[in-house]
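A.B. asks: Look at Swiss-Prot and you will find 33-354 tagged as domain 'G-alpha', backed by sequence analysis. The GTP binding site annotation in Swiss-Prot covers Asp44, Ser45, Gly46, Lys47, Ser48, Thr49, Asp148, Leu173, Thr179, Gly201, Asn269, Lys270, Asp272, Ala326. Annotation comment: Swiss-Prot describes Ser48, Thr179 as Mg(2+) binding site, evidence class similarity to another entry. One mutagenesis experiment catalogued in Swiss-Prot, Leu57 to Pro, is accompanied by this note: Constitutive activity; enhances the GDP-GTP exchange rate. While the structure shown retains the original residue, Swiss-Prot records the mutagenesis experiment Val90 to Ala with this note: Constitutive activity; enhances the GDP-GTP exchange rate. Experimental mutagenesis is annotated in Swiss-Prot for Arg176 to His, with the remark: Constitutive activity. Increases affinity for adenylate cyclase cyr1. Decrease in mating and sporulation efficiency. Swiss-Prot lists Gln202 to Leu among its mutagenesis entries, and the accompanying note reads: Decrease in mating and sporulation efficiency.
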Amino acid sequence: MTIFNGLSESGESKKLNSKIEKQIENASKKDKKIYKVLLLGASDSGKSTISKQIKILNKNGFSQEEIMTFIPVIRRNLLESAKTLVKIIVQKGINLDPLGTHNCEIIEKFNPTPGELINANIGQAITSLWSANSVRSCTYGNDSVLIDSAPYFFSRADEICSRHYVPTIDDILRSRNSTLGISEISFTLDHLQIRMFDVGGQRTERRKWIYCFENVNSIIFCVSLNDYDKKLYERAAPERNRLVESISLFDSIINSQWFMHSSIILFLNKFDLFRKKLEHVPFQDYFPQYEGKNSVKSITRYILWLFVNPSINRAKHNIYPHITTAVDTSNIKVVFSAVKETILQHSLKEAGMF
């Protein structure tokens, strides 16, 4: 029987520190000819989704056992998002019919303990509530703190809450579980051994470990285009715009002494969500200095310029940008064909053969 298992993202800091330091020490002892890639980006930029896509494209995907481990993660994403949705409805004073009000009550009162079965009633309540146009429209704007995949999970609430639920690949790609510390995936590109490290995106994570990767060959930096109207989740800077935070992080990375010789690959990610949001949320409301056309192409170019202009790229790196939708496997397959060429050329250059 499948269960709803609330996963804790907290832990003992000292144990986590020790574990990560041991990972780094072990990594340095391995073959130095291995090409190392560091996957970076602010929280919720899509880094972990990129890691999953690499596993799908280069590691034969997920085993059945691995697929089943995503059930509690996805159910937690769904339930937490549904509770957040109810809070938004209350805060905005959205008028609901009696059924909508009843559904909100069901969602608010549902607080499963670890080991408790999730039931079909909660799935039906979420599906019914999300079907109301007034509810859907109230989520637009920067005051919405829903995760990007919330609408997708709401549309699949009945399936996710089913006793016999088995996650699809799309479910897995859209699941969100904050990266704590470092995760690693190894794969091969044209006989070149790649080790990719995904470092936690939260401020407290990246500050601790970034200096440990001074010999990294390439950096893939992920940016969520969809974050132009959002504020940070983190307590240290709760009012800071998340796109501005990404620019600041990118600045600190590419101009760091540790990465002067690394190739820089920039993923402008979540393009699908960004394009839809621009129809409802004007970019200039959050970046009034932008004076261009209100078009997806013009605004995308402007955001790219914010990252690659000389005041940011003071180290004068060659930056290789790509527009990505991390949940779209076909898109990532095309993008990684180009990334592969960048990595191979850089490896040849390092070997003095290019």
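Any Cβ shown, glycine's included, is placed from N, Cα and C.
Small disclaimer: the values here were computed from a predicted structure and weren't measured.
Are these features on the surface or tucked inside, and what touches them?
C.D. replies: According to DSSP, Ser48 (GTP binding site) is assigned to a helical segment.
Cβ neighbours within 10 Å of Leu57 (mutagenesis position), excluding its own Cβ and spanning all shown chains: 14.
Around Val90 (mutagenesis position), a 10 Å sphere centred on its CB holds 11 further CB atoms from the protein chains shown. Under DSSP, Val90 (mutagenesis position) is assigned to a helix (H, G or I) in the three-state scheme.
With a 10 A radius on its CB, Arg176 (mutagenesis position) counts 19 other CB atoms from all the protein chains.
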A.B. asks: In this predicted model, what is the average pLDDT of the domain 'G-alpha' (33-354)?
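C.D. replies: Its mean pLDDT is 89.
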A.B. asks: Within 10 Å of Ser48 (GTP binding site) by C-alpha distance: pick out those among the mutagenesis positions Leu57, Val90, Arg176, and say none if nothing qualifies.
C.D. replies: Arg176
A.B. asks: What is the nearest of the mutagenesis positions Leu57, Val90, Arg176 to Asp44 (GTP binding site), using the Cα of each?
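C.D. replies: Closest candidate to Asp44 (GTP binding site), judged by Cα separation, is Arg176.
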A.B. asks: Please name the residue among the binding-site residues Ser48, Asn269 whose C-beta has the most neighbouring C-beta atoms within 10 angstroms.
C.D. replies: Asn269
A.B. asks: Should Asp148 (GTP binding site) be counted as helix, strand, or coil on the basis of DSSP?
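C.D. replies: For Asp148 (GTP binding site) - judged by DSSP and reduced to three states - the answer is coil.
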A.B. asks: Out of the mutagenesis positions Leu57, Val90, Arg176, give me the one sitting nearest to Gly46 (GTP binding site) by CA distance.
C.D. replies: Arg176
